[in-house]
Amino acid sequence: MTYNPRIGGFTHVKQASFDVHVKRGEAQPRTSFAQQIKRIFSKIGETLGQLFRHRAPDSAPGRVRLQGVRYVGSYRPTGDAKQAIRHFVDEAVKQVAHARTPEIRQDAEFGRQVYEATLCAIFSEAKDRFCMDPATRAGNVRPAFIEALGDAARATGLPGADKQGVFTPSGAGTNPLYTEIRLRADTLMGAELAARPEYRELQPYARQQAIDLVANALPAERSNTLVEFRQTVQTLEATYRRAAQDASRDEKGATNAADGA
C-alpha cells in the first residue's frame, strides 16, 4: 500500500522487484532515484495503513469540547489551539522517530535513500520559498540564488544533472518523513484542529523536526553534511534576500528620479 499525495490517500500497487542479476565481475547498477523515493513512501504507506486499519471505532480516544475546539481526550486541553497542535505534532515526531530511527540505522540502503531525499527536500523547499516570494523579484536575484543553491547541493554529492548550467538534484521533492509526521499528526489531533490556521503556521516547525530526526539517526559524516547543507542554504537565503532588497531600492530610486526629471 502506497500513500498518494495527489489524492490524499493510499493505493494498492504491485511491488516492483529491485533485484538485479549480474555476472561475476560486473558492476551492479544502482536503482533510479525515483525508485528509491518510491520505496521510502511505500514503507511509510504500509505502516500508516496498518495504523489506520487497527484503529477500531470503539477504541478511539474520547474527545472533549473546549472554547469551540475539539481536542483528543488523551491530552488535557488548555484552550490554546496552537499549544494543543504543537503537542500532537511532537507526539507524531516521537512515533515516527521510534519507527524509523532503527530502520535508518540498520538498513544501510534505506538510510542512504532517506538521507538523499532529505537533502533534496531542503533544496526544493528553499527554492520554492525564495522564488515564490514577491519580495525577491527585483534585479536578477532569483537565477543567481538558484545557481548558488545548485552548487551547494552538488557539493553534498547528491545525484543530479546540469540544466542550462544549473545543477538540479534528481529527486527534488518533499521529505518523506515530514509527510509521515504530518499524516500521523492529522490522525492524532482530528479534522477540526488539523483545519485550523495554527496548524499551517507550525508546518515549518514540523519540517525542521523531520530534518533533525534524520540527522540524529544517520552516521556522523552524513549527519554533519545534512546540518552543514541546511546552514549553507539558510545563509544563501539571507544573503540573496538582502541583495533583492537592495535591487528593489535601486529600482525605486531610479523610477523616482525619472519621474522627477
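Note that Cβ sites are derived from N, Cα and C of the backbone, with glycine treated the same way.
Looking at Swiss-Prot, the entry for mutagenesis of R207 to E says: Loss of GEF activity; when associated with P-216. Quoted from Swiss-Prot for the published mutagenesis N216 to P: Loss of GEF activity; when associated with E-207. Swiss-Prot lists N224 to P among its mutagenesis entries, and the accompanying note reads: Increased GEF activity; when associated with Q-230. For the mutagenesis experiment R230 to Q, the note given by Swiss-Prot reads: Increased GEF activity; when associated with P-224.
Using a 10 Å Cα-Cα cut-off from R207 (mutagenesis position), none of the mutagenesis positions among N216, N224, R230 qualify. Cα-Cα distance from N216 (mutagenesis position) to R230 (mutagenesis position): 14 Å (rounded to the nearest whole number).
Secondary structure at N216 (mutagenesis position), as computed by DSSP, is helix. A straight line from the CA of R230 (mutagenesis position) to the CA of N224 (mutagenesis position) spans 10 Å.
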